[in-house]
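For reference, the structure discussed in these notes is given below.
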Amino acid sequence: MRHKRSAKRTKRASATQLYKTCKQAGTCPPDIIPKVEGKTIAEQILQYGSMGVFFGGLGIGTGSGTGGRTGYIPLGTRPPTATDTLAPVRPPLTVDPVGPSDPSIVSLVEETSFIDAGAPTSVPSIPPDVSGFSITTSTDTTPAILDINNTVTTVTTHNNPTFTDPSVLQPPTPAETGGHFTLSSSTISTHNYEEIPMDTFIVSTNPNTVTSSTPIPGSRPVARLGLYSRTTQQVKVVDPAFVTTPTKLITYDNPAYEGIDVDNTLYFSSNDNSINIAPDPDFLDIVALHRPALTSRRTGIRYSRIGNKQTLRTRSGKSIGAKVHYYYDLSTIDPAEEIELQTITPSTYTTTSHAASPTSINNGLYDIYADDFITDTSTTPVPSVPSTSLSGYIPANTTIPFGGAYNIPLVSGPDIPINITDQAPSLIPIVPGSPQYTIIADAGDFYLHPSYYMLRKRRKRLPYFFSDVSLAA
């Protein structure tokens with residue numbers, strides 16, 4: 001049974017093609033014009049609804065169908081990227097056409113043009129020919145030879161002082177860095193104007209301040225020892241052997257350590273299988289004791305050493321231990337003692353013009369003496385005659401203070417009166433009269449400092465020296 005062959009279905013034209021032909025004729029189906037012009041019900045809902053709702057430029061409800069600012073990207077494709085590389089703009093190249101008569105070999109060496117500097121050459125003037133132009137045709141292939149005469153050029157140079165090189169100073173001659181020497185520099189002038197004498201710089205040195213000719217690099221600051229960091233343990237050593245023989249504090253007497261230099265780093269071997277006991281427990285597990293350092297502290301001079309301990313050792317051979325700062329104070333600076341100063345009695349005094357009475361001076365003088373020296377030891381009556389003459393020998397004691405702790409200036413003192421009562425003579429001498437006697441004090445005068453007048457009477461504890469003198473008549 002033969003199958004009936006179906007008729008081929010004719011494809012309908014697209015809405016855009018139908019819109020182009022039927023719009024003018026007015027025969028478009030009712031669904032073509034709204035679809036092409038975007039006036040369908042769905043698009044009108046989006047168009048009027050987007051007036052009250054803003055979707056951030058995503059292209060929703062705009063009715064344009066463009067996909068927003070970025071547009072629609074087909075699935076499975078990548079957006080186009082700019083692959084153009086930027087390069088500097090080069091000037092255009094001019095290509096000269098090659099004629100049939102040009103040589104086939106092009107020389108790559110460019111011709112060098114020479115420009116002669118100097119005075120311009122004179123160009124001779126040719127008078128015009130009145131008869132007209134003469135044309136000469138020649139088939140000779142010999143190159144033309146032009147005779148050019150050498151031109152003599154004269155160049156005159158004027159020196160401008162503004163652009164003239166300055167004076168060149170010769171470098172100083174090398175000298176040894178020792179002894180007294182003097183460096184001086186001479187001047188070479190290359191100008192032709194007036195010369196002005198210049199001062200010569202003289203550098204004189206002595207052996208105490210000689211500097212080397214080698215340039216000195218930039219000086220680096222002194223590195224800090226790091227003795228008082230947070231990771232360093234501080235241990236104070238009291239034993240003075242830490243300064244002279246520090247090995248006695250770490251190991252017992254070993255002949256191998258005799259005669260070593262204590263100013264260098266000391267290394268000590270450690271045995272993992274045994275326990276090393278140090279004489280001083282502060283130096284337990286020490287494997288290295290570095291060089292000493294003297295530092296100045298507020299309390300005095302300090303002798304310091306850095307020690308490394310080996311408390312733990314891993315299988316790989318790495319040692320783990322603390323870093324210890326051992327220090328020994330060599331001296332201490334005690335605070336300054338405060339000495340109370342006493343006021344010294346001034347040695348200057350004021351002298352008044354009026355003389356003091358003997359009684360007032362004697363009262364102040366005898367106040368500072370002992371009671372035993374104030375009264376007279378003895379009084380002997382002297383026979384006298386009615387003629388008011390006094391005779392006799394009167395022994396007496398008096399005290400004169402000599403120099404003590406202070407320098408006492410000498411001033412004139414009062415006369416010492418001797419009170420003797422007149423007695424009636426029991427016997428009348430045969431001699432009608434006797435000569436008068438004069439009392440001479442066998443001692444020198446002394447001066448009492450005015451500052452002692454106001455002192456109260458003191459008994460004992462006298463800082464003066466006393467001596468006895470006798471009065472002879």
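Every residue, even glycine, has its Cβ placed from backbone N, Cα and C.
Every position carries its original residue.
According to Swiss-Prot, the features are:
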type	residues	note
MUTAGEN	CYS22 to Ser	Complete loss of infectivity
MUTAGEN	CYS28 to Ser	Complete loss of infectivity
MUTAGEN	LYS457 to Arg	Complete loss of host Golgi localization
How far is it from CYS28 (mutagenesis position) to CYS22 (mutagenesis position), counting Cα to Cα, in Å? 5
Does CYS22 (mutagenesis position) have same-chain partners at least 6 apart in sequence with Cβ under 8 Å from its own Cβ, and which are they? CYS28, PRO29, ILE32
Counting across all protein chains present, how many other Cβ atoms fall within 10 Å of the Cβ of CYS28 (mutagenesis position)? 17
